[in-house]
Amino acid sequence: MERLRDVRERLQAWERAFRRQRGRRPSQDDVEAAPEETRALYREYRTLKRTTGQAGGGLRSSESLPAAAEEAPEPRCWGPHLNRAATKSPQSTPGRSRQGSVPDYGQRLKANLKGTLQAGPALGRRPWPLGRASSKASTPKPPGTGPVPSFAEKVSDEPPQLPEPQPRPGRLQHLQASLSQRLGSLDPGWLQRCHSEVPDFLGAPKACRPDLGSEESQLLIPGESAVLGPGAGSQGPEASAFQEVSIRVGSPQPSSSGGEKRRWNEEPWESPAQVQQESSQAGPPSEGAGAVAVEEDPPGEPVQAQPPQPCSSPSNPRYHGLSPSSQARAGKAEGTAPLHIFPRLARHDRGNYVRLNMKQKHYVRGRALRSRLLRKQAWKQKWRKKGECFGGGGATVTTKESCFLNEQFDHWAAQCPRPASEEDTDAVGPEPLVPSPQPVPEVPSLDPTVLPLYSLGPSGQLAETPAEVFQALEQLGHQAFRPGQERAVMRILSGISTLLVLPTGAGKSLCYQLPALLYSRRSPCLTLVVSPLLSLMDDQVSGLPPCLKAACIHSGMTRKQRESVLQKIRAAQVHVLMLTPEALVGAGGLPPAAQLPPVAFACIDEAHCLSQWSHNFRPCYLRVCKVLRERMGVHCFLGLTATATRRTASDVAQHLAVAEEPDLHGPAPVPTNLHLSVSMDRDTDQALLTLLQGKRFQNLDSIIIYCNRREDTERIAALLRTCLHAAWVPGSGGRAPKTTAEAYHAGMCSRERRRVQRAFMQGQLRVVVATVAFGMGLDRPDVRAVLHLGLPPSFESYVQAVGRAGRDGQPAHCHLFLQPQGEDLRELRRHVHADSTDFLAVKRLVQRVFPACTCTCTRPPSEQEGAVGGERPVPKYPPQEAEQLSHQAAPGPRRVCMGHERALPIQLTVQALDMPEEAIETLLCYLELHPHHWLELLATTYTHCRLNCPGGPAQLQALAHRCPPLAVCLAQQLPEDPGQGSSSVEFDMVKLVDSMGWELASVRRALCQLQWDHEPRTGVRRGTGVLVEFSELAFHLRSPGDLTAEEKDQICDFLYGRVQARERQALARLRRTFQAFHSVAFPSCGPCLEQQDEERSTRLKDLLGRYFEEEEGQEPGGMEDAQGPEPGQARLQDWEDQVRCDIRQFLSLRPEEKFSSRAVARIFHGIGSPCYPAQVYGQDRRFWRKYLHLSFHALVGLATEELLQVAR
């Protein structure tokens, strides 16, 4: 015993010295970092304490019990002998409810374990009404802290004791030693079962034991502390057994009113010196004051916690127990004035029923919910429950109808399905800085990949279509397959990527619905459908059969709607997920693949967008397949399109990794029941009215008119409403619609677009005047006519538009109004030239993407090949680009730089290069898909961060100690920087991430957590006043910095060559489209009023068929050649002098501007750009759109000569 006291005194002296030197108590890490002599003392202290406890109760009980027996206080008028607990109470029965109070548990504990050592009567019980328990479990414990010993262990093995003089050894010590010998001779298993039954009340899972200490469950007096058991002056086991459960009440306690949930901080351990110091605050310690420290675990030693017991009792879980947080606070209020908390009566389980006292009348006093307020509250509760159905989240505050452990409404806390290990983890640890999201149902562990449903034959052939496929076909509402559907479905079910080209209305959607249904039947999985338009997604979701559950994710959804959809996806309640390419590629669209069910296959609807829309319009299409393979682990793709030439099909097949097959195409691109006609009228508006009033179109009740510009849709719709309302006579089988014509374009709000489309689908609208945004995915079979006011941009667009008519097989009419002088062709050329750029702008972009660095580290060749700037297999490119890439696909040099994360602010880059954002992103995608893999394009992010501290520089420096990114940012600033002593700091997020080597999301999360802190006593989350702002959206990429000048020139040539090739192809496509329609056009619409011309219609269908069947390399060039100018253009020689004069005048009017030759040509053609917008330069009609009839490239040449002349 002397050795134990000596070791304890030496450890206390070391801890006091540590506290004086460091200003804080030593932690577990400090003990581990202490000298070997100190650590040896801690180990010896632990060993001596364990040996003493096993020998018969320890030093505390062997010395204090004789003093309690021999030095009993004399009876006085007032004293502890008058307490109610001093009277003998009947012993509790073994079958007492678990919901007894803490004193009741102490009574049973003493009766079983220390029955022979009792020095006083047992404690009595007093009925006490139960209060409401805490409705929120504690937060998870951070890593690195050891488990906290349970209260049952402390009471049973090492009971604490009040400071008292050490008595002399007496007879009671010998009785205790003999008792330990007798207990040692018994069966250990029987003893363990006896011990485990007694602390069963506290051995339940922590999540099922609400914290003791709420205002509703304790009787507290301000300024005093409450202890369970006898008074502070009593001696014996009663005082020692419950000394640790005293509660400090001097500070405000957390309340449960107003939706606030109680939380408590925990102390991981307390050293002997800490307990002695806290217990001696009320007065000078006595001789045995250090005895309390013997029972505490030394810092640095792990404590073994009891395994949690399952909460199997079906009774109400809101009983009063002792939580770990209450144990951590035990002993901190020792020495303060006592306030008794009386034991409480166990509550019988009545389920959800509450007994009402009907004998006493109660009246409402004060504010109450009556009439209007009561109805408003009921209305809020109703819509809160419906929030999930409309995309919103559930109630923000846990209500009494839900489980207070996981806030679910399908069970109570007693039947909570959460595992015991998770409950124990959630009940320990500090409050997180950022509130955690609402718990979602856990997805069962699934395989990362989905195996094909059917295997291939020995020679790679498809298996015969089994019966279950036809059964699923009937379940979807179809009796048989249409041409091309069965083979495509079997290929997907066999795991083979497929490109399916079918006419519009031929049932392409079934080819992904049927495989998705069969895959989901076998195992929980997900089918991704990438769709280009929101209206198309809405139409497809509404048209799905009931057996398929579908959901959408797009940019028009709110955050609550997106979270609701993601929660259903994680719970495997969605079979088909439709999303836009921007939602798939962009940041925040989908969670990581590990949090989602495995993807069976991915369907690219309107797959021709991969080839046509991906360049300078929607560059995300260029990265769709790459993201699906690398991020989502997709191996099987299905491409669906109705308009794809051989060239387009080959390009799409390359993206989808589909082997080329001779039967990629289905039937003819234009159905036989469509009657085509073309006319060239000078007054298009009057010709349209004449055609609609003619015999051929007069009785048609569903017509779609397509225009190239939004302004034309509004104007033509107003014209038709004025002129055709009284002239139109409905057909024999239909009734007159409510409205004659309405406009539809992308500039309208979504509600208005849905209204127009719904009216047209229901037959209440006869004519829709729209742009190409209308009709994609339209499922109305009886569209009788499709008209075009102007030249379509391509054959593919025309075929797709006319394919929306006559899907029911009945005759339908299609007419095209062509401008005789090629005015519409000029407008389409403007869009082509708007996407082109100069070589100088490309070179500036390359310099910004590949800045020089000073990397000196090398990497092994195996890592270099897969990193940025390494090599990878060369994909197949079109013939025009294959020759250009052939000399660039040679193996590059070994890279020294492994790549740096860089950010290009979008707005600044757009202004510096005078290029649209889509054009810049397209060039970056070209570099990412290059065989040399020049860079890795990441999701766009906000790069500029500003952090403002209201507490001044002192608070900023204090935050740097807890936030490593902020510390690195302050360390990188120059000492002479005047902002060093300010209360705010601004920095580049991406540069900071690149210098630290962290992930961008981790740095952003660490900076956002600086805005929140915890109240040190209650753990309630509170704001710190720190403001963290992110701004300046930027392209985020990773590129090497050690490229040579030759490599940069090679990249510039590659990018500029791709831009010129795309421009030539687009101009050639326009030229060929105009020539084809011009060859079959009538001079006016007169011959088309009564009946169609079958001969010209057949000729046009043959031209379209040959265009779609052409092989690669047969497409002619599109730039001006020696034969003459393009259609619709004048000769430059006739206008050269006037053009030069106008260029000089334009430059002289704006001498402060630094124009390029392309900028001057754009203004003369009426093409706006970021640096020269149409809103500013379009006001000067002397130059804007003046030379639209001349060649754009000819204007660029003349402007270059004049700029050089001015520079001289």
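Even glycines carry a Cβ here, placed using N, Cα and C.
Sequence unchanged from the original; the noted substitutions are absent.
For LEU502, PRO503, THR504, GLY505, ALA506, GLY507, LYS508, SER509, the entry in Swiss-Prot reads ATP binding site, with the evidence type sequence analysis. Under DSSP, SER509 (ATP binding site) is assigned to coil, being neither helix nor strand in the three-state scheme. Neighbours of SER509 (ATP binding site), defined as other CB atoms within 10 A of its CB across all chains, total 19.
The Zn(2+) binding site annotation in Swiss-Prot covers CYS853, CYS855, CYS897, HIS900 and is backed by experimental evidence. With a 10 A radius on its CB, CYS855 (Zn(2+) binding site) counts 15 other CB atoms from all the protein chains.
As annotated by Swiss-Prot, domain 'Helicase ATP-binding' applies to 489-662.
Sequence annotations record features per position, and here Swiss-Prot assigns domain 'Helicase C-terminal' to 683-850.
Annotation of the mutagenesis experiment LYS508 to Ala in Swiss-Prot: No helicase activity (in a fragment of residues 427-1208). Cβ-based neighbour count (10 Å, all protein chains) for LYS508 (mutagenesis position) stands at 26.
Around ASP605 (mutagenesis position), the same-chain residues at least 6 positions away in sequence with a Cβ under 8 Å from its Cβ are LYS508, VAL529, VAL530, SER531, PRO532, LEU536, GLN540, LEU640. Here the residue is the original one, but Swiss-Prot notes a mutagenesis experiment at this spot, ASP605 to Ala: No helicase activity (in a fragment of residues 427-1208).
In Swiss-Prot, a published mutagenesis experiment is listed as ARG618 to Leu, annotated Loss of helicase activity, 20% ATPase activity (in a fragment of residues 427-1208). Secondary structure at ARG618 (mutagenesis position), as computed by DSSP, is coil.
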Top Cα neighbour of HIS900 (Zn(2+) binding site) in the set of binding-site residues LEU502, THR504, ALA506, SER509: SER509
Of the recorded positions ARG618, CYS853, CYS855, CYS897, the one whose Cα sits nearest to the Cα of GLY505 (ATP binding site) is ARG618
Using an 8 Å cut-off from the Cβ centroid of CYS853, CYS855, CYS897, HIS900, can you name the remaining same-chain residues around the Zn(2+) site, in sequence order? THR854, VAL896, MET898, GLY899, PRO1040, GLY1041, ASP1042
If you measure from the Cα of THR504 (ATP binding site), which of the binding-site residues CYS853, CYS855, CYS897 is the nearest? CYS897
Identify all same-chain residues not among LEU502, PRO503, THR504, GLY505, ALA506, GLY507, LYS508, SER509 whose C-beta atom falls within 8 angstroms of the centroid of the ATP site's C-beta atoms; report them in sequence order. ARG482, ALA642
So, in DSSP terms, is HIS900 (Zn(2+) binding site) helix, strand, or coil? strand
Please work out the number of neighbouring Cβ atoms within 10 Å of the Cβ of GLY505 (ATP binding site), leaving out its own Cβ. 20
Please name which of the recorded positions listed here, LEU502, PRO503, ALA506, ARG618, is nearest in space to CYS897 (Zn(2+) binding site), Cα against Cα. ARG618
Let me know the most crowded of the binding-site residues, choosing from PRO503, GLY507 and counting other Cβ atoms within 10 Å. PRO503
Using PRO503 (ATP binding site) as the reference point, find which of the recorded positions ARG618, CYS853, CYS855 has the shortest Cα-to-Cα distance to it. ARG618
